Amino acid sequence: MDKKVRYKLRKVKKRWVTVSVASAVMTLTTLSGGLVKADSNESKSQISNDSNTSVVTANEESNVTTEVTSKQEAASSQTNHTVTTISSSTSVVNPKEVVSNPYTVGETASNGEKLQNQTTTVDKTSEAAANNISKQTTEADTDVIDDSNAANLQILEKLPNVKEIDGKYYYYDNNGKVRTNFTLIADGKILHFDETGAYTDTSIDTVNKDIVTTRSNLYKKYNQVYDRSAQSFEHVDHYLTAESWYRPKYILKDGKTWTQSTEKDFRPLLMTWWPSQETQRQYVNYMNAQLGINKTYDDTSNQLQLNIAAATIQAKIEAKITTLKNTDWLRQTISAFVKTQSAWNSDSEKPFDDHLQNGAVLYDNEGKLTPYANSNYRILNRTPTNQTGKKDPRYTADNTIGGYEFLLANDVDNSNPVVQAEQLNWLHFLMNFGNIYANDPDANFDSIRVDAVDNVDADLLQIAGDYLKAAKGIHKNDKAANDHLSILEAWSDNDTPYLHDDGDNMINMDNKLRLSLLFSLAKPLNQRSGMNPLITNSLVNRTDDNAETAAVPSYSFIRAHDSEVQDLIRDIIKAEINPNVVGYSFTMEEIKKAFEIYNKDLLATEKKYTHYNTALSYALLLTNKSSVPRVYYGDMFTDDGQYMAHKTINYEAIETLLKARIKYVSGGQAMRNQQVGNSEIITSVRYGKGALKATDTGDRTTRTSGVAVIEGNNPSLRLKASDRVVVNMGAAHKNQAYRPLLLTTDNGIKAYHSDQEAAGLVRYTNDRGELIFTAADIKGYANPQVSGYLGVWVPVGAAADQDVRVAASTAPSTDGKSVHQNAALDSRVMFEGFSNFQAFATKKEEYTNVVIAKNVDKFAEWGVTDFEMAPQYVSSTDGSFLDSVIQNGYAFTDRYDLGISKPNKYGTADDLVKAIKALHSKGIKVMADWVPDQMYAFPEKEVVTATRVDKFGKPVEGSQIKSVLYVADSKSSGKDQQAKYGGAFLEELQAKYPELFARKQISTGVPMDPSVKIKQWSAKYFNGTNILGRGAGYVLKDQATNTYFNISDNKEINFLPKTLLNQDSQVGFSYDGKGYVYYSTSGYQAKNTFISEGDKWYYFDNNGYMVTGAQSINGVNYYFLSNGLQLRDAILKNEDGTYAYYGNDGRRYENGYYQFMSGVWRHFNNGEMSVGLTVIDGQVQYFDEMGYQAKGKFVTTADGKIRYFDKQSGNMYRNRFIENEEGKWLYLGEDGAAVTGSQTINGQHLYFRANGVQVKGEFVTDRYGRISYYDSNSGDQIRNRFVRNAQGQWFYFDNNGYAVTGARTINGQHLYFRANGVQVKGEFVTDRHGRISYYDGNSGDQIRNRFVRNAQGQWFYFDNNGYAVTGARTINGQHLYFRANGVQVKGEFVTDRYGRISYYDSNSGDQIRNRFVRNAQGQWFYFDNNGYAVTGARTINGQHLYFRANGVQVKGEFVTDRYGRISYYDANSGERVRIN
């Protein structure tokens, strides 16, 4: 038994000492060959020594057990508390002293006689010994405890951001979020928090020091490769991969008996060899689970345990192979295991949203190990804007370079002259498909749609344009150009002017109009813009479009097969079906469920996903001048379901518009925006054939043609009674009857197909040719078809067969342009005749091309002139992107297979021929889809040298894939249609059109190269591919030497693991007294290299020792923890509070910006990660605690202030307004902080809350109690103006903007405002002098010279000064009296200050004069001519009466006057009674 000597740093009485610990290592073969230790002079020479290896039999087991036990007892008997050194000398172990091999070998002796076969069960002693070694090591490790971790724990407990939870320590950032993969240095100590966020001890003592010789591998002799030739391996270009199989020398037949292998006996390389111990451990655990072995190994398991476990698994595998008699199951199992390893899956490819398939790789042009894949080209991003490699200064509408190179799959190198010639060859094939395939020119395509223009070399546009001119003569006249009208899918705003400058050989989309339709009509109400963009935001300003020929030709649309369809489906899937979906990687089941939601939503009034107002968009598209409309199949028929099987709710409206276009749509165009009622509408008029302007009178046809479209995008639209919508139909249409073609109703859109159907709805123009509509005609609607308003009107009296379309001219074109946007081009209609999501046919009759052929009459009735076919290519089914899932034709591996080898989604090649011929029979031109950007996974693989890049081809920082070998699906079969037709027409094309091959292409400066016919695609013709999920380490290499395993016949590069060659070696970490060294699983010592154990990485220097701490390696900065573990994708917080970030490859990011995920960036300066407010190139930017840059968001910075950072640049906004997500506005001052309180900005007096939000439409009370109001629109402080609050109360704000209080004279009115600023209306007010005023209930004006009755029915009178009068008053000839509180006296007695009593009438309130009055007690008074109650003896109306001093008349009483005379007054009449 070997003594395994392991050295450790131990702390003993505060001193570090080196301790060597011996542990048992089982040796399962003889040492006669000696142990060869790789040193600095180690050679890669590999010689098999299997002839020197003897076999251990089961009979020797007892000797081994005794020896192992005694050695273990000796090792464990050392005194625990002392430092002991055990001799490092090693004696040669007799084979009988070694743990026996549990299996025997069945082989043929030299004399031909078969050896005795022996079979045993798995040797439990071996496993027990391995387990004991692990236990012994653990016990030895605890002899002396390193107290450095204890010191770390003391520091952790003092850190305010660290919390202990369930015995573990976590670091929380200032937002309360647990930091993961985070390291900080505090008090000189390195504290590391792992991927879970928990603190992890990374002291030197945690290094795995388990080193084993490969002689302990039970089956090494038998598992060695049969020979080193390529025939003994499954390989790719002579390189081994994680899924490579090989032929071993022996097979453990039935899991029991070793037998020599045959040429059919291949086994997975991963059954025998693994790149690291960690990979082996995971393999063992994975296979145990697959094979029903109930045992799991963790990262404390030693190498010997894993070897024994792997041997057990191998025996199980072989037994199962014998039982099943095949290895198919094993291939599936191994492949599944491979996909679990980060080095062999997308985890190590660093996928994120920088590409439609999550990432791309670029092939190196000078790969030394893959010269067959090199290229002199791969010139990237040569878009129309950037064709020369520099941004063309002529084109400024798009300030980017107008696109990017890597779109999808195998990215074709369209800068390669050989490839360019092949693209021309393919284009010629498409344009002559009928002739070539069916010997029928009537089945040829007439034109092309160029796919993904902004992702290919723009040289292709010249190549295609030159071909169309040479072969089809499109530059000669309009008829030739229109007969071969080709279009581009080019999204950059620079592409159309570029195309125009290139001669308008093809036309591009009017993307501005598409966006206008989208945001003015199709979006939800709260996202809609105004309607004016529909008039002006386009390639054509349609305010008054009266030109014979537009400046630039174009086509227009609102939706397409891949625009506003698959993105909506994606949104549905992500929101309601699978929130974890990435990009466009859907399953068919997810798509099916999404369409159930999509189709239901289409029928809803309040839509969540689908477009609003589709019919309104088409009403403009199909009546607009100066652009060719393209109708999308999915707007007339459901996107899913069988072809043309199910109509949408918009079908009738669109069909009606298509048919009406033939009869009516012609002449000049005028559009207007009118503000009416509470919203706006737009009108669009076509004047009719022969009339370009409103003043043109035209002819008879003019009068019966033309159209008016009226649209609104507000469902709450209401016109005022006085509003008039005036639509000027033009001078040709004076006093003419018009009828509706389409009108909005409560239930949707009503179509009127004839004059008779609309007879009751006829309207007439006036003598100026104006149609006038009122509130009775136009209002907003909300239903599944319309969210707003639509009305389309046409003249009455047009013949049923009227056709106002214009034929193209054959007169020679002389302006150097091919396509002209004139009346003839305006007359064309394109039909995009497919949906990405239409169902797969279940029978012949359902194939798209079969259905098309049956419906050509319908297409002709619609006026379709150009039928855009789906891409007819047989689809890839690799499922790597949506296109290959739904098999729409854009994902293909053979560009010449148009249903030739088998039916595609749309039918067979013969079906295609019939469909084209049927369309041609109706005069409809047919357009092919030319897709030169990409090709999907080919059936054959190549090893390429690749670098992980973003969509522009720029290397992705932090990726492990940097000029590494990578397996790509880049080679076609050589037996497909490409092999037949590739390059086949180049000689013919050179003979017919030599000028095509003489032109030097712009991006390369050289012509196309027709000398090579591409019969088989391979990597040299591609720029690269999407990441394939195979990982950075799929092509296997030895970590220690960084040499790839290769089985080439060239001995210079033929290289294999020592294990496969039955050579002895060491494996794992070891401490040699100076430092830690490492031997790879291939048997080589690591020097000047990184080593990975699973996801853990280390570096070993020039002397082979593991490094720790900060290191500069080849000019790059790295950081390694005390146990050698490299920081990767980790943040290090230095003791000075600064941060550093170490990427996926462990490199410290040094300077500049780096993208980490879609739209997320970090910035670095000399290795320091920017955190907080940072000045960069004079601009202030913000980075959070994780270093992520704030873009397009508000941030509360450390000073507590709110700031906003630009969505694109990340620069802090200064001195400008910004709107937040809630639609609230903030103003950012000179320092970038959101201002608060009162502010004067640009002459406006504004107010901002403490949170920075601008006050609009609200009242604000300042610290002095002053009230202000800020306008609901501008936010300006209201001054010298009235404002009414939500409760209907009014305020008036003075010249300073403060609400006035008290009595005020405003605009000649005398008003009053309470202390809270509220104007008094319909209320009484008593001022500080006690004066009472009343303010009118409507105007609020102080009442003057007027009576007012209060709520209790009491009356007041306010004098000329507006104050309530008191006391006796003569008003309007009446003598009245008002109490001290201003209340008029009515029906009451009043005694004045002189004691005079008056009475005021209960109705009029007039003072009673010359009249009797009886009070409530029945007493009578008489008031004289002055209105005072009389007293004493009075003669009234001839009666002698008497009234007391209080005015009460005496009745039935005696009275003695002042002279002592006694009188008596009658008890009834009160008259004095004479006494005789």
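Using the three backbone atoms N, Cα and C, a Cβ is placed for every residue, glycine included.
Just so you know, the substitutions we noted aren't modelled in this structure.
Here the residue is the original one, but Swiss-Prot notes a natural variant at this spot, Ser62 to Thr: In strain: MT4239.
Quoting Swiss-Prot on the natural variant Gln78 to Pro: In strain: MT4251.
Where Swiss-Prot documents Ile86 to Ser as a natural variant, the accompanying text is: In strain: GS-5, MT4245, MT4251, MT4467 and MT8148.
According to Swiss-Prot, the natural variant Ser89 to Phe carries this note: In strain: MT4251.
DSSP gives Lys168 (variant position) a strand state. Lys168 to Asn appears in Swiss-Prot as a known natural variant, with the remark: In strain: MT4251.
Under its natural variant entries, Swiss-Prot includes Asn399 to Arg with the note: In strain: MT4239. The Cβ of Asn399 (variant position) lies under 8 Å from the Cβ of no residue that is in the same chain and 6 or more residues away along the sequence.
Quoted from Swiss-Prot for the published natural variant Ile474 to Thr: In strain: MT4239. Of all Cβ atoms in the shown protein chains, 28 besides its own fall within 10 Å of the Cβ of Ile474 (variant position).
Here the residue is the original one, while Swiss-Prot reports the natural variant Lys512 to Arg with the comment In strain: MT8148. Around the Cβ of Lys512 (variant position), 19 further Cβ atoms fall within 10 Å across all displayed protein chains. Lys512 (variant position) falls within a helical segment according to DSSP.
As a natural variant entry, Phe519 to Tyr appears in Swiss-Prot alongside the note: In strain: MT8148. DSSP assigns Phe519 (variant position) to a helical segment in the three-state reduction. For Phe519 (variant position), the same-chain residues that are 6 or more apart in sequence and have a Cβ closer than 8 Å to its Cβ are Gln527, Arg528, Ser529, Pro533.
Taking all protein chains in view, 20 other C-beta atoms sit within 10 angstroms of the C-beta of Thr701 (variant position). Annotation note: Thr701 (variant position) sits in a helical segment as assigned by DSSP. Here the residue is the original one, but Swiss-Prot notes a natural variant at this spot, Thr701 to Ile: In strain: MT8148.
A natural variant is reported in Swiss-Prot for this position, Arg1263 to His, and the note states: In strain: GS-5 and MT4467. The DSSP secondary structure for Arg1263 (variant position) is coil. Around the Cβ of Arg1263 (variant position), a 10 Å sphere holds 6 further Cβ atoms from the protein chains shown.
Looking at Swiss-Prot, you'll find the natural variant Tyr1264 to His noted as follows: In strain: GS-5, MT4239, MT4467 and MT8148. Less than 8 angstroms from the CB of Tyr1264 (variant position) sits no same-chain residue that is six or more residues away.
Here Tyr1394 (variant position) comes close to no residue that lies at least six apart in sequence on the same chain with a C-beta under 8 angstroms from its C-beta. In Swiss-Prot, the entry for natural variant Tyr1394 to His states: In strain: GS-5, MT4239, MT4467 and MT8148. The structure shown retains the original residue.
The Cβ neighbour count for Tyr1459 (variant position), using a 10 Å radius over every protein chain in view, is 5. Annotation of the natural variant Tyr1459 to His in Swiss-Prot: In strain: MT4467.
Nearest by CA distance to Lys168 (variant position), out of the variant positions Ile474, Lys512, Thr701, Arg1263, Tyr1459, is Arg1263. In three-state terms derived from DSSP, Tyr1394 (variant position) belongs to neither a helical nor a strand segment and is classed as coil. Ile474 (variant position) and Lys512 (variant position) have their C-alpha atoms 27 Å apart, to the nearest angstrom. Neighbours of Lys168 (variant position), defined as other CB atoms within 10 A of its CB across all chains, total 13.
Taking CA atoms as the reference points, Tyr1459 (variant position) and Arg1263 (variant position) are 78 Å apart. Here Thr701 (variant position) is positioned 33 angstrom away from Lys512 (variant position), judged by their C-alpha atoms.
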